[in-house]
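First up is the structure itself, then whatever we jot down about it.
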Amino acid sequence: MTSPADATTEVAVSQESVAMVTGAGRGIGAATAERLAAEGMAVIVVDRTEQDTRATVAAIRTAGGRARGIGCDVAVAQAVTAAVATAVEEFGRIDVLVNCAGINRDRLLLTMGDQEWDTVLDVNLGGTMRCSFAVGRHMRRQGHGRIINFSSVAARGNAGQTNYATAKGAIAGFTRTLAAELGPHGVTVNAIAPGFVATPMVDELAERLGGDRDSVMSEAAKSSAVGRIGTPEEIAATVVFVARPESGYLTGETVHVDGGRP
């Protein structure tokens with residue numbers, strides 16, 4: 001059994017550690033990759049294509065960090081297996097996995113087609129499962145690791161997002177169950193549920209609503225106790241906290257970072 005003293009010596013955020021972040025080409029994923037690199041980790045930047053990873057990789061390297069971009073569609077099992085194999089071959093291990101890849105296809109259920117439903121679940125939930133499976137096997141052999149998934153406050157229910165809310169709600173259950181399975185092997189599994197955050201998705205939402213970015217953010221801020229929306233950097237800071245060795249007693253939880261949304 002691991003003692004409290006042993007827990008503080010686990011490999012997590014350190015200059016010898018390696019993190020893999022999916023959906024890291026923009027938004028929260030990019031901010032997370034850059035923050036982990038700033039903490040001294042080598043970061044495997046994963047997005048749908050290698051080209052999508054280049055801006056984040058360049059930002060990390062410009063700041064003096066270590067990064068490698070890998071193109072991978074998390075909806076394809078073979079692509080995930082290949083990406084993880086490449087990462088392990090090049091870096092030797094993966095200490096932190098951040099499952100940040102996600103999409104939305106918002107539409108009321110009664111007007112939603114099978115493809116819009118299936119695609120959202122396959123990327124958000126299926127991608128989390130595939131990456132956790134591939135990386136979790138390596139972490140189990142290592143005897144340590146952090147898996148950090150992304151749920152959302154939308155899991156509580158949000159009109160026009162039955163597909164997205166279902167996927168994000170399922171991730172919370174997936175997280176708690178996987179934590180029980182991997183805990184005996186020194187691997188913690190947690191999820192982060194952001195509220196409304198200023199990312200490129202805001203522009204996409206504004207376009208769908210026929211409004212502008214500022215008006216969408218202003219309206220969203222009204223539902224927050226702190227009177228504003230969040231930033232990708234604030235979510236990234238939470239990822240770093242969960243990834244730290246000192247957080248080894250935290251597992252199976254979904255951490256809400258939503259500015260006090262009711």
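Cβ from N, Cα, C; glycine included.
Don't expect the noted substitutions in this model, because it carries the original residues.
For the recorded site, Y164 (mutagenesis position), the DSSP three-state label reads helix. The feature active site, proton acceptor is assigned by Swiss-Prot to Y164, with a curator's inference given as support.
Marked as NADP(+) binding site by Swiss-Prot on the basis of similarity to another entry: G23, A24, G25, R26, D73, V74, Y164, A165, T166, A167, K168. Same-chain residues at least 6 positions away in sequence with a Cβ under 8 Å from that of D73 (NADP(+) binding site) are, in sequence order, R48, A79.
For S152 (mutagenesis position), the count of additional Cβ atoms within 10 Å of its Cβ stands at 28 [all protein chains shown]. Taken from Swiss-Prot, the feature substrate binding site covers S152, and the record attributes it to a curator's inference.
Secondary structure from DSSP puts S152 (mutagenesis position) in coil. Looking at Swiss-Prot, the entry for mutagenesis of S152 to A says: 2-3-fold decrease in beta-ketotyrosine product formation.
According to Swiss-Prot, the mutagenesis experiment Y164 to F carries the annotation: 50-fold reduction in catalytic activity.
Sequence-distant neighbours of K168 (mutagenesis position): residues of the same chain at least 6 apart with a C-beta under 8 Å from its C-beta are N124, F150, S151, S152, A154, A155, A193. The annotation that Swiss-Prot gives for the mutagenesis experiment K168 to I reads: Does not alter the catalytic turnover.
The Cβ of G25 (NADP(+) binding site) has V45, D47, R48, D52, T53, A55, T56 as same-chain neighbours under 8 Å, each 6 or more residues away in sequence. Remark: T166 (NADP(+) binding site) has L121 as non-local neighbours, by Cβ distance under 8 Å and separation of at least 6 in sequence. In this structure, the C-alpha atom of G23 (NADP(+) binding site) lies 16 angstrom from that of Y164 (mutagenesis position). Per-site Cβ counts within 10 Å over the recorded positions G23, Y164 peak at G23. Site extent for NADP(+): the farthest pair of Cα atoms among G23, A24, G25, R26, D73, V74, Y164, A165, T166, A167, K168 sits 24 Å apart.
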